Each structure stands twice: as C-alpha cells, then as structure tokens.
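Record features, source Swiss-Prot:
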{"type": "ACT_SITE", "residues": "His160", "note": "active site, proton donor"}
{"type": "BINDING", "residues": "Asp99, His101, Asp127", "note": "Fe cation binding site"}
{"type": "BINDING", "residues": "Asp127, Asn159, His208, His290", "note": "Zn(2+) binding site"}
{"type": "MUTAGEN", "residues": "Leu352 to Ala", "note": "Severe loss of calmodulin-mediated activation. Probably prevents recognition of substrates"}
{"type": "MUTAGEN", "residues": "Met356 to Ala", "note": "Modest increase in catalytic activity in absence of calmodulin"}
{"type": "MUTAGEN", "residues": "Trp361 to Ala", "note": "Severe reduction of basal catalytic activity in absence of calmodulin. Severe loss of calmodulin-mediated activation. Probably prevents recognition of substrates"}
{"type": "MUTAGEN", "residues": "Arg417 to Ala", "note": "Modest increase in catalytic activity in absence of calmodulin. Does not affect interaction with calmodulin"}
{"type": "MUTAGEN", "residues": "Val418 to Ala", "note": "Does not affect catalytic activity in absence of calmodulin. Does not affect interaction with calmodulin"}
{"type": "MUTAGEN", "residues": "Phe419 to Ala", "note": "Modest increase in catalytic activity in absence of calmodulin. Does not affect interaction with calmodulin"}
{"type": "MUTAGEN", "residues": "Val421 to Ala", "note": "Modest increase in catalytic activity in absence of calmodulin. Does not affect interaction with calmodulin"}
Amino acid sequence: MAAPEPARAAPPPPPPPPPPPGADRVVKAVPFPPTHRLTSEEVFDLDGIPRVDVLKNHLVKEGRVDEEIALRIINEGAAILRREKTMIEVEAPITVCGDIHGQFFDLMKLFEVGGSPANTRYLFLGDYVDRGYFSIECVLYLWVLKILYPSTLFLLRGNHECRHLTEYFTFKQECKIKYSERVYEACMEAFDSLPLAALLNQQFLCVHGGLSPEIHTLDDIRRLDRFKEPPAFGPMCDLLWSDPSEDFGNEKSQEHFSHNTVRGCSYFYNYPAVCEFLQNNNLLSIIRAHEAQDAGYRMYRKSQTTGFPSLITIFSAPNYLDVYNNKAAVLKYENNVMNIRQFNCSPHPYWLPNFMDVFTWSLPFVGEKVTEMLVNVLSICSDDELMTEGEDQFDGSAAARKEIIRNKIRAIGKMARVFSVLREESESVLTLKGLTPTGMLPSGVLAGGRQTLQSATVEAIEAEKAIRGFSPPHRICSFEEAKGLDRINERMPPRKDAVQQDGFNSLNTAHATENHGTGNHTAQ
C-alpha cells in the first residue's frame, strides 16, 4: 500500500490591491488631482456643444483635458472672436469684469457673485493670464463660455494677452508644463483675435488700459488693425497700457498726456483729456481695468457736465498674487443704474514659485548638509599635514598649497551660507522671487547671507525705495506695501530689440511734447 502524499501547502494569499491615488496623502482634506484627461466624448455632446459643467468640475479638481481637446476649444473660440469687430457694441444689462490673472478659483467665485453666464451678459476687460498659476484653466473655461454664449459673453484684450509678456511671466511656462507649446501658440493666435474695446449702451467706452493721444474718436479705434502682436508704442499699445495720472482730477498741469514712467511705455492721461474725449464722442464715462485696487474698484472725479464719474477702474482678482489682500469687484449696469459687487478670495491649491517641484524645493537642505560635510573634511587638515608630501609641488611653495586649500574651504563655506540662507529664509526668498519679474533673486543676495537678503532690491530703480528694509521675518501686511514691492512687474519687460525701445521712449516723449506740451506727472 502506497504511502499517502504529504499535504500541499496552501498558496499564499494575493497581495492587497494598491491604495487609491491620494490615500497616503499627508493632508487628507486635499483631494488628489484627477489623473484622467477628459476626452472629446466627455467634453462635447453629440452635437459638438461643450458640456461646460463637466469641464468646470474637472478643472476645479485640477484636472486636465486631452491636448487635442484644449486645441479644439481654443481654436473654436478664436474663430468666433475673429468675426467680431475691433470695437464691439454691447447692451445693458451687463456685468463688467476686470483683471483675472490666472486666479481660476476666484473666477468661479466671480460667476457666483455676478450670476450664471447662462442668463447673465458679461464683458471682460482682459488680462486673463500670467502671474496666477491657473491661467490655462481660465482660458479654457472662458473660451468654452464664449463658444456657448457668443452673443452674451464678450472678451476684450489686455496687455498680458501677448507673446512678449506671457514669455516673460508665467503663462508660457504653465502651458508647457500642463500641456505643450502647441497649446501656447494656439492661445497666442487666439489672443491676436480679441477685440480691443467695447461701446456699452452707446454711453461707456470699455477698454483695458485707457486713452491715446492718437485716438480722438471712436472711429479711430474701429480702424485699428488688431490681428497682431501689440506693438511697443502707438494707439493699440496705448489702449492696452495707458493709465490715469496719479493726481487725476487735481492736476497742476492741464497737459493731457505725459510719458508713463510706471509702465515704461505709453502715457498717463489726465482728467481734462478724459473729459474732452467724452464730450467729443458724446459718452458718459470710460470703464477700464489694468490697475489693482484695494476695494476692487475706483470711481474718479465726476464730469462737470454730466455729474457722472469720468473714469471707473474695475479689478476682479481678489488678494492679487496672494499678497495684496485686496477685494475684487464686478460692475453691474442695468436700467441706467450702476452697482458694484465686491467679493473676497477663495481657497485654491498651492503651487511653488515657477511651478517648482518638491525635489527642487528640497535641494537647499541637501546642499547645505553636503557642503557642511565637505567643509568638515577639508578642515581636518593640520599645518603639519599641509607641509608633507612634496613641498615642491604647487610652485614649490607649501604656503601656496595651504592657500589653495584654504580657498577651497572658503568657497565651500560660501556655498554652505547660500544653502543655509535658502533653507532658513525660504519664505522670504519665495516672497522676493514672486515679486521679481524673472522669478529670480538679485545676484549676490544669498551669498551675502541674511543681512544682504534683508536689504535686497529688485531689478529696477523704481522698486529700490519700496523694497528697501524688507526683512526676512516681515510679512506684507498692506495693499500699498504689496503694490510698492510689485511695482517693477508693472513695467513693460525689456524687449530683444532694446535699442529700438530706447528710441521709442525718446519718440514717445517727443511726441507728447510736440502735441501736448511737457506736463510733469509723478508716478504712483
């Protein structure tokens, strides 16, 4: 009789399934962004109409769409914009909105305050991108709304809707990180199609920046060729870049235009210039954006003939850059009554500056420890050890050999100080980087240590006085302080053809002198 076979061991249990994405997150309240990109079938219905709620819910979770879908949205929206006039005409009731600057989650709040785009007419005054870290989400969502509501939602061009600024600030980098350069180029083509101005109710001129000494009538705007990159000077540039003078309504000089020293291009226009333009064109007021406002809006001096504010600035990005601590506002105009609705900022996901990843963020800590080890290794050499092993080496001088090693120790010590400052003062470094246009600190700040960082200046003379005294433990606590620190970013960035720009500045000043005198205006 055969012996019974030994019992076989039971097979090991299958491994547990991997945890769902985000299950191991430290902050459980922050959901993991969707990894799935929306497809054409999910974004568009069978008739090719965008499902705006599906897109909105996905973007709010930091989700993305297929690149081809992003291109389709951008191109379809651009086709609608190309059919519009350079100066569109819109009717009340309407809600007018100012700068958005990539603050997508605040844009969602704006629509809560202003009303659903399905039954509310909207006019946006430009600057949808740059500075904020959700610019492409703003573009995709607004372009989908334009596709859905082409006759009730209107988009104007701001000074940031151009290649020059989006390359200099954050939008191009954001497009390349989240999508591709193809998406960025499609956005630039779409931006070239945006109208430059709107005539609201035959009463208000709506524009991003303001007036130009070369624009006297509304027909001058209508005749402009807008399908191009905005030039560094001229009427198109002025519509996007000009500002009211600081002493608007209380001018010491009656000259209408002076060189805009804050922007480094275009002009300041004053109260008499606005009143003359309004009277010549039978208008009530000019509504513009382009400047952050503590309350989200500003009403300027009233016209002596109509009793209505001659100029209104509206700004719709609350707590701009996460440091201004300002309110945002939208302007609702209905039945000849104008109402301002303010709102505060909404919570939003955090991005490190310039879309830095956590590994790059951790490098200062690693670098500090490595340099500490190198310093300790080199520092153990005694004078006796330095004297040994061939004094004839290094030009035959032991002193030269010792000096070479000491120089290495000093160099590594300098590196250690840089990494130490980066780690210990990371919050201040981030703040300074966020307030400089290139996202980079001034040369030598970190190597000089904490004291140098305290007295760091940004890249232009105009910002020096504002940022002097900025110390690492200090938090920006007022609107005016943030505006002063950020002033360098209000300038037109330097162009590759810098020589031509110098000529343009002289030409602009000469043009203002020839046509309007030489009024001097103090910049904000």
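Heads up, residue numbers simply count up from 1 along the chain you see.
Every residue gets a Cβ built from N, Cα and C, even glycine.
Every residue here is the original one, so none of the noted swaps is modelled.
Values in this document were obtained by computation on a predicted structure and should not be read as measured data.
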Which same-chain residues, if any, lie at least 6 apart from His160 (active site, proton donor) yet have Cβ under 8 Å of it: His101, Gly126, Asp127, Tyr128, Val129, Asp130, Thr166, Phe169, Phe171
Collapsed DSSP category at Asp99 (Fe cation binding site): strand
C-beta crowding around Trp361 (mutagenesis position), within 10 angstroms: 14
Cβ within 8 Å of the mean position of the Cβ atoms of Asp99, His101, Asp127: remaining residues of the chain near Fe cation: Gly98, Ile100, Gly102, Gly126, Tyr128, Val129, Asp130, Arg131, Gly158, His160, Ala289, Phe315, Ser316, Ala317
Recorded positions near Asp99 (Fe cation binding site) (Cα-Cα within 10 Å), from His208, His290, Leu352, Met356: His208, His290
Around the Cβ of Asp127 (Fe cation binding site), the count of other Cβ atoms that are within 10 Å: 27
Cβ-Cβ neighbours of His101 (Fe cation binding site) (radius 10 Å): 27
Residue from Leu352, Met356, Trp361 whose C-alpha is spatially nearest that of His290 (Zn(2+) binding site), among the mutagenesis positions: Leu352
Rounded inter-Cα distance in Å - Trp361 (mutagenesis position), Asn159 (Zn(2+) binding site): 32
Asp127, Asn159, His208, His290 excluded, remaining Cβ within 8 Å of their centroid (Zn(2+)): Asp99, Leu125, Gly126, Gly158, His160, Gly209, Leu240, Trp241, Ala289
Alpha-carbon distance [Asn159 (Zn(2+) binding site); Leu352 (mutagenesis position)] in Å: 25
Alpha-carbon spacing, Met356 (mutagenesis position) to Asn159 (Zn(2+) binding site), which is rounded to whole Å: 26
For His160 (active site, proton donor), the three-state class that DSSP assigns: coil
CB contacts for His208 (Zn(2+) binding site) [other CB atoms within 10 A, all chains]: 26
